[in-house]
Each structure stands twice: as C-alpha cells, then as structure tokens.
Amino acid sequence: MSHYRSNVRDQVFNLFEVLGVDKALGHGEFSDVDVDTARDMLAEVSRLAEGPVAESFVEGDRNPPVFDPKTHSVMLPESFKKSVNAMLEAGWDKVGIDEALGGMPMPKAVVWALHEHILGANPAVWMYAGGAGFAQILYHLGTEEQKKWAVLAAERGWGSTMVLTEPDAGSDVGAARTKAVQQADGSWHIDGVKRFITSGDSGDLFENIFHLVLARPEGAGPGTKGLSLYFVPKFLFDVETGEPGERNGVFVTNVEHKMGLKVSATCELAFGQHGVPAKGWLVGEVHNGIAQMFEVIEQARMMVGTKAIATLSTGYLNALQYAKSRVQGADLTQMTDKTAPRVTITHHPDVRRSLMTQKAYAEGLRALYLYTATFQDAAVAEVVHGVDAKLAVKVNDLMLPVVKGVGSEQAYAKLTESLQTLGGSGFLQDYPIEQYIRDAKIDSLYEGTTAIQAQDFFFRKIVRDKGVALAHVSGQIQEFVDSGAGNGRLKTERALLAKALTDVQGMAAALTGYLMAAQQDVTSLYKVGLGSVRFLMSVGDLIIGWLLQRQAAVAVAALDAGATGDERSFYEGKVAVASFFAKNFLPLLTSTREVIETLDNDIMELDEAAF
C-alpha cells in the first residue's frame with residue numbers, strides 16, 4: 001500500500017470554490033483549459049503519485065545513490081529511475097511550460113497543485129525531473145542561439161541543476177570565488193569548486209545535464225554584483241540536433257551523506273580541475289548573474305515551500321488514518337471505570353488537539369501556497385484579485401518568503417505531532433512519518449535559511465517596497481474582517497483575526513522603528529535581526545488564520561445550501577478548523593508583539609565566551 005495520501009478535494013475547494021481560479025479558465029491564454037480538465041488532471045497525477053512515483057520512496061532512502069570516484073559518476077537505484085521516468089513519460093514536467101518547449105499553458109495555481117502530489121509522494125523525483133522548468137528559464141533569459149539550446153534540452157529530456165554554493169560561500173553567495181575566463185570563440189572556461197548541488201549527477205538517467213552556474217568573470221568586482229550566470233553542459237553537444245559529444249570539464253568529486261532526502265544526490269562539482277576545461281556560455285550575453293539566477297531561486301523557493309506543505313499533508317493524513325483505527329484506553333470521562341469500553345484514540349482530547357493542529361497547518365499552508373500562486377500569472381491575478389501585473393509581481397515577491405520560510409518551519413514542527421499521534425509506532429520505519437521528518441528538515445535550510453527568508457521579507461519585500469504589497473494583503477484581510485462572511489457564525493473568529501492583524505501591524509511598526517533608529521545607532525539593526533524570524537512566522541499565522549476563515553465562510557454557505565454526506569463532513573471540518581485556529585493560535589500573536597516591541601541588545605552585547 002502506498003505511503004502517500006493525497007487531498008485532491010481540498011485542492012479543488014481552494015482553487016474553484018474559494019480562490020475563483022475557474023474565472024481565468026476557458027478564455028485568453030488558458031482557453032484550452034476548463035474546470036473539468038483541471039479536476040481530471042489533479043485526479044490523474046494523484047494516482048500516478050500514489051502508485052509509480054511513491055513506489056521507490058522507501059528504497060531510495062534505504063539504498064541511496066552510490067558515488068564512483070573513478071568515473072566521477074552517481075548511480076541511482078533502478079526503482080527510483082522508474083519513478084522519475086513515470087513522471088516524465090506522462091508529461092507532467094511540461095505542464096505550465098511554454099508551448100515552444102513542448103508544454104501546455106496552465107495557471108500557476110493549478111500547476112503547483114499538480115506538483116504538490118509529486119513532491120508529497122517522492123520529492124526527489126520532482127527535483128530530478130526539473131529540466132523542462134530550467135530550460136524555460138534559459139529560454140526566457142538566453143540569446144536567440146541559447147533559446148534553441150533550451151528547446152533541445154526540453155525536447156530531449158535533459159537534466160539540470162542550479163549551481164551557487166561554494167565551501168566558503170553558502171548564505172553569503174557574494175563570497176563566491178569560482179571564476180570565468182573568456183575565450184576567443186566567445187565561450188568561457190569556468191574554474192572552481194561548488195558544493196551542495198542538488199542532482200549534480202544522475203548516472204544514465206539523462207543523456208545530458210546542463211548546469212546554470214554563478215561564477216565571477218576575470219576582473220569583475222566583489223560581492224553578488226560581480227557574479228555572472230553561465231550555461232555549462234555535462235557533455236558538449238551538436239547545437240543543431242542536441243546529440244551529446246565530448247565530455248565537458250565538470251565532474252562530481254563527492255556526494256554528501258545526509259540525514260534525509262537521501263536519494264537526491266547532493267554533489268560537490270569541480271569545474272576545470274581535471275585537465276579538461278569546463279566550457280560555459282554567458283546566459284543572455286549579459287553580466288547580470290544574481291538577478292538572472294533569482295529566476296531560478298524564486299522557482300526553487302516556491303518548490304521548497306510546496307514540498308514541505310505536501311509532506312505535512314500526507315503526514316497528517318497518515319496520522320489521522322492510524323488514530324481512527326488505534327484502540328487504546330477508555331474515554332477520559334470514564335477513566336476511573338475499569339470496565340468502560342476501550343475507544344479509538346480519536347476520542348482522547350490531546351489527540352484531537354494534535355490532529356486539529358496538523359489539519360489547520362496542512363490545509364492552511366496549502367491555502368497559502370495556492371493563494372500565492374494566483375499572483376504568478378497576470379491574467380489570473382487580474383481576474384481573481386483585480387490587480388494589475390505590476391502589483392501582482394510585488395505580492396508574489398512578498399509571499400514567497402512566507403511560503404518557503406513559514407511552510408518549511410511549520411511543516412517540520414507539525415510533522416512531529418503526526419509522529420506523536422502514532423506513539424512508539426511512529427518511531428519505527430514501518431511507518432513513513434520518521435522519513436517524512438528526516439526528508440523535511442532540509443526545507444528550512446536550503447534555498448535560503450529561515451533567517452535569510454525573514455530578512456529578505458522585511459528589508460526587501462516590505463521596506464524597499466514601501467509596504468505596497470503588504471498593504472494590499474492587509475487590505476484584503478481587513479475587508480474580510482469588516483464583512484458579514486459566515487452568516488453570523490464567524491463573528492468571534494473575525495474579531496480574533498482583527499486583533500491578530502493589529503498585532504502584526506504593531507510588530508511591523510516596531511521593526512521599522514528599530515531600522516530608523518539605526519541611522520543614529522547602527523546597533524539598533526540587531527533588534528531587527530532578533531525579531532525578523534518571529535515576525536515572519538507571525539505573518540504566516542495571520543494569513544493562515546485569514547485563509548482558513550475565508551474557507552469557513554464558503555463552507556457555511558454550502559452547509560446552509562444543504563450539503564449532505566461526505567460533503568457535509570468536509571464543510572463542517574472547514575468551519576471547525578478555522579474556529580480552532582482562530583481561538584488557539586491567533587491570540588499567541590499578542591505576546592509575540594509584546595516581545596518584539598520590547599527587544600533589547602543584551603544578548604548581542606554578551607561576550608561570546610558566556611554562551
């Protein structure tokens with residue numbers, strides 16, 4: 001039986017009952033897509049995920065890739081390669097990709113809903129199968145000649161990587177020392193060592209791999225502004241046919257041994273270190289590497305957040321299934337009666353608290369990433385939110401650190417609740433949750449740690465934006481608070497949401513005050529650093545609380561209209577989880593606000609030896 005538990009019903013509810021993505025279908029760039037098509041695709045990809053994709057999930061963990069230092073190659077488990085090929089052969093990697101690359105137009109919200117299933121069933125499958133998405137980025141950024149290479153890469157199913165990190169340049173990307181030397185034929189020779197490269201090699205899975213590499217051209221300045229982006233293939237190739245030729249000078253020199261996500265080969269790559277030059281080509285023939293790479297980074301951050309959320313969802317659903325069947329103890333109200341019947345653990349208060357917490361974050365975070373995705377297509381953003389393309393970009397930029405940072409942190413934390421639901425059984429490899437936890441920890445680390453996300457969120461997405469995008473989202477929340485949504489059944493919850501909004505606005509004001517005070521005392525910036533992660537997490541809870549209440553309002557209307565059977569249970573669950581979150585989590589923002597408003601620099605002034 002598959003470990004993966006999907007929730008297509010909740011996706012459909014978000015997309016078409018709450019967000020109104022259906023309004024963007026059947027016309028314009030999405031004229032070939034209707035609601036039935038989208039529903040069918042979600043059902044089909046969930047079946048693929050539960051079957052062929054999930055089949056190698058355990059084996060890939062127990063028998064991870066093997067590195068051969070003599071050939072500088074990585075050998076993947078055969079079962080895992082079958083899972084990757086099942087996704088590629090079905091064409092799911094091309095959904096939402098430009099038609100010029102063999103793709104089909106699809107709103108990003110639907111695309112990410114489809115991706116959720118692959119990421120929840122076997123996340124490394126999605127990572128290895130990302131070549132078409134990277135080819136699209138090259139197609140958008142490249143020269144006319146490079147656009148042809150992108151088409152070849154997509155048509156021939158090449159693998160791909162993003163190559164930023166170095167041993168001494170992790171979060172501090174601007175410290176990168178890998179250099180690029182221009183050649184007479186217009187190509188560049190890349191020289192240096194990169195580390196922590198996902199899918200750096202994959203044996204015979206792909207005929208070729210192209211690396212998008214950040215390197216510093218000879219004579220360029222320091223920091224991120226001195227970096228440029230290069231296209232570096234594993235094999236040089238015929239530019240007309242794509243047929244692979246000579247081996248290029250980029251080789252795997254190590255594969256990391258990791259806590260989780262083991263089947264994803266995390267590689268050290270050496271460029272130009274083995275007697276063969278590593279030939280690369282400047283992407284777009286412009287020296288604008290970090291800005292270009294952010295096209296890749298933003299896609300990666302959305303993926304990481306969705307991966308974390310997908311993992312939490314299947315973790316919760318596994319825990320729920322277990323709790324419904326596990327009989328243990330009597331009802332708490334009969335605890336002194338030794339003859340009382342034994343009950344399933346879903347009858348116990350703390351198990352219910354835990355399950356509802358898992359449900360709140362699994363479904364609230366799903367709503368978060370889908371809401372964010374509706375700003376990733378100008379046409380969808382205009383129809384769904386009434387915003388122009390410029391504001392849509394700003395709101396998407398604002399939300400990405402929330403999806404990635406909050407999604408990764410909350411999913412990892414709440415997966416421990418999923419494991420706890422299973423008791424001692426959860427600690428065993430007989431159940432998938434211990435692997436979920438190991439696989440999910442990386443999500444708060446790569447593609448920018450949570451602290452990096454929080455600083456980006458405050459300094460760039462709020463301060464530099466002058467609060468424009470934040471004001472839009474806050475305005476939507478305030479509009480909901482002021483509405484009569486819920487037909488009289490959500491008054492208490494809306495009042496709690498209003499207080500939470502005020503608290504988050506107070507946090508933003510406090511952090512802004514510390515930033516302004518830094519003009520006279522630069523150490524005031526430390527207070528921003530001390531409060532930024534807590535602020536990001538609080539914004540996440542605020543938005544989750546709001547989106548759950550939006551769902552509850554829709555559910556109340558459906559219940560009032562006479563929903564029956566499973567549908568009635570579904571909608572009742574939506575009302576219950578929104579109320580639970582409002583009453584149990586939103587009030588906690590008040591204390592977080594108090595902490596942020598009274599921050600001091602005591603720990604920054606403490607001697608390091610005292611830690």
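The backbone N, Cα and C atoms fix where each Cβ goes, glycine too.
Where a substitution is noted, the model still shows the residue that was there originally.
Note that the coordinates shown come from a computational prediction; the quantities given were computed from them, not determined experimentally.
For the recorded site, Thr449 (FAD binding site), the DSSP three-state label reads coil. The annotation FAD binding site is assigned in Swiss-Prot to Met162, Val163, Leu164, Thr165, Ser171, Thr198, Arg326, Gln420, Thr421, Leu422, Gly423, Gly424, Thr449 on the grounds of experimental evidence.
In the three-state DSSP reading, Ser171 (mutagenesis position) counts as coil. While the structure shown retains the original residue, Swiss-Prot records the mutagenesis experiment Ser171 to Ala with this note: Decreases affinity for eicosanoyl-CoA; when associated with A-447.
Long-range Cβ contacts of Glu447 (mutagenesis position) within its own chain (separation 6+, distance under 8 Å): Ile297, Ala300, Arg301, Val304, Lys404. Summarising the annotation, Swiss-Prot assigns 2,3-saturated acyl-CoA binding site to Ser171, Thr224, Lys225, Arg301, Lys338, Glu447, Asp456, Arg460, Lys461 and lists experimental evidence as the type of evidence.
Quoted from Swiss-Prot, the note attached to the mutagenesis of Lys225 to Ala states: Decreases affinity for eicosanoyl-CoA; when associated with A-447. Within 10 Å of the C-beta of Lys225 (mutagenesis position) we count 13 further C-beta atoms, all protein chains included.
For the recorded site, Phe294 (mutagenesis position), the DSSP three-state label reads helix. Among the mutagenesis entries in Swiss-Prot is Phe294 to Ala, noted as: Increases affinity for eicosanoyl-CoA; when associated with A-447.
For the mutagenesis of Arg301 to Ala, Swiss-Prot gives this note: Increases affinity for eicosanoyl-CoA; when associated with A-447. The structure shown keeps the original residue. In this structure, Arg301 (mutagenesis position) is part of a helix by DSSP.
What Swiss-Prot says about the mutagenesis result for Glu447 to Ala is this: Loss of activity.
According to Swiss-Prot, the active site, proton acceptor annotation covers Glu447.
Neighbour density for Arg460 (mutagenesis position): within 10 A of its CB lie 13 other CB atoms from the protein chains shown. In this structure, Arg460 (mutagenesis position) is part of a helix by DSSP. Here the residue is the original one, while Swiss-Prot reports the published mutagenesis Arg460 to Ala with the comment Decreases affinity for eicosanoyl-CoA; when associated with A-447.
In the three-state DSSP reading, Lys338 (2,3-saturated acyl-CoA binding site) counts as coil. For the pair Lys461 (2,3-saturated acyl-CoA binding site) and Thr449 (FAD binding site), the Cα-Cα distance reads 16 Å.
Of Lys225, Lys338, Thr449, all annotated as recorded positions, the residue with the shortest Cα distance to Ser171 (mutagenesis position) is Thr449.
Cα distances from Leu164 (FAD binding site) to the recorded positions Lys225, Phe294, Lys338, Asp456, Arg460 are smallest for Phe294. Counting Cβ atoms from all protein chains shown, Ser171 (mutagenesis position) has 13 others lying within 10 Å of its own Cβ. Thr421 (FAD binding site) falls within a helix when secondary structure is assigned with DSSP.
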